[in-house]
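Here is the structure we will look at.
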Amino acid sequence: MTNIRKTHPLMKILNDAFIDLPTPPNISSWWNFGSLLGLCLIMQILTGLFLAMHYTPDTSTAFSSVAHICRDVNYGWFIRYLHANGASMFFICLYAHIGRGLYYGSYMFQETWNIGVLLLLAVMATAFVGYVLPWGQMSFWGATVITNLLSAIPYIGTTLVEWIWGGFSVDKATLTRFFAFHFILPFIITALAAVHLLFLHETGSNNPTGIPSNMDMIPFHPYYTIKDILGALLLILTLLALTLFTPDLLGDPDNYTPANPLSTPAHIKPEWYFLFAYAILRSIPNKLGGVLALLLSILVLIFIPMLQTSKQRSMMFRPFSQLLFWTLIADLLTLTWIGGQPVEHPYIIVGQLASILYFLLILVLMPTAGLIENKLLKW
């Protein structure tokens, strides 16, 4: 008798995706982040659902409802901080996942990569609208500053901003629609993630060497299920440590002050995972130029498959490209640090240099290194 998991229409899909999936035998722990992102997404949807049961998306009660969740709801404080720090874990996994893709040339699976970029944008949008919901000072001013960037669009800018606000400033209408977006987007992300997996399973996984491994594959279960469980346990352990010992480590103290349109915080800054893009935005003294640089800092990922000049897919055997890759990581860390600093000397010039280097590395230096490495190998 044939096993039910191979015949039942639903079980067959799960079987082909998580059990009998042929997988390269040499993929490292850098390939764990995909499953960890799935875990983060499930966790965020569940904690978010329980928070939504007690939260009220109204300017007069939003801040109080969050305080009520933390004080009066059973384990409400735990759910709230799991959700807030879960977002940070989500972005750590996301950036590691993208970094892995860049290093090992996974972007050569173009459909998978492009849907991945869409996923990144959707997660960033979700995190942004979610940060507005507690209606603290940083929520309000963050929403005001970022939505205001759209006014830089010629001709339709101002109308567009007022349309998004639902009025002439960030107010009740804005909060209500942001709550609606924050609720619906994770389900759109789930659907996109399923399509992301669908395209990945059309080609099979890449591996550290970048060489096709079709002739040497192993089943996903038990080898990689056990490996993913280990990764999941480490993720949960880290998240619990963060949530139970230092829940406010990554947050902003200003968000414990209720939103006040009449008082601007000394330093308006987003959550840590947006600081690199915020630094690029601030490094250009022109509003429209800054907005375009901000957009391009993320959308540049779409062009990466077109910028592949090397005849080798992975960076595993390419020392020049490796050096530039780690320079890019250091540059992104520098931008993240600059994004959290006030706009004054020497931070301004450091931010401008780091922004120039970011685009220079991706668009010029890395493709050039690929060509040089081809020459050195006489290819």
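Here the Cβ of each residue, glycine as well, is placed from N, Cα and C on the backbone.
Original residues fill every noted site, and no substitution is shown.
Pulled from Swiss-Prot, these are the features on record:
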BINDING   H83, H182  heme b b562 binding site
BINDING   H97, H196  heme b b566 binding site
BINDING   H201  ubiquinone binding site
VARIANT   P25 to S  In strain: Isolate South Africa
VARIANT   I188 to V  In strain: Isolate South Africa
VARIANT   D252 to N  In strain: Isolate South Africa
Message = Spatially, which candidate from the recorded positions P25, H182, I188, D252 is nearest to the residue listed as 'ubiquinone binding site', comparing Cα atoms?
response = P25
Request  = Given the binding-site residues H83, H97, H182, state which is nearest to D252 (variant position) when distance is taken between Cα atoms.
outcome  = H83
Ask   = What is the interatomic distance between the Cα atoms of H196 (heme b b566 binding site) and H83 (heme b b562 binding site), given in whole Å?
value = 24
Request  = Using DSSP with the three-state reduction, classify D252 (variant position) as helix, strand or coil.
outcome  = coil
Query = For the variant positions P25, I188, D252, which Cβ has the most other Cβ atoms within 10 Å, all shown protein chains included?
reply = D252
Query = Taking Cα atoms as reference points, which of the recorded positions P25, H97, I188 is nearest to H182 (heme b b562 binding site)?
reply = I188
Key: CB within-chain contacts under 8 A for H83 (heme b b562 binding site), separation at least 6   = Q44, T47, G48, L51
Ask   = Given the binding-site residues H182, H201, and counting only Cβ atoms in the protein chains shown, which has the most within 10 Å of its Cβ?
value = H182
Remark   = Spacing of the two Cα atoms, H97 (heme b b566 binding site) and P25 (variant position), in whole angstrom, works out to 19
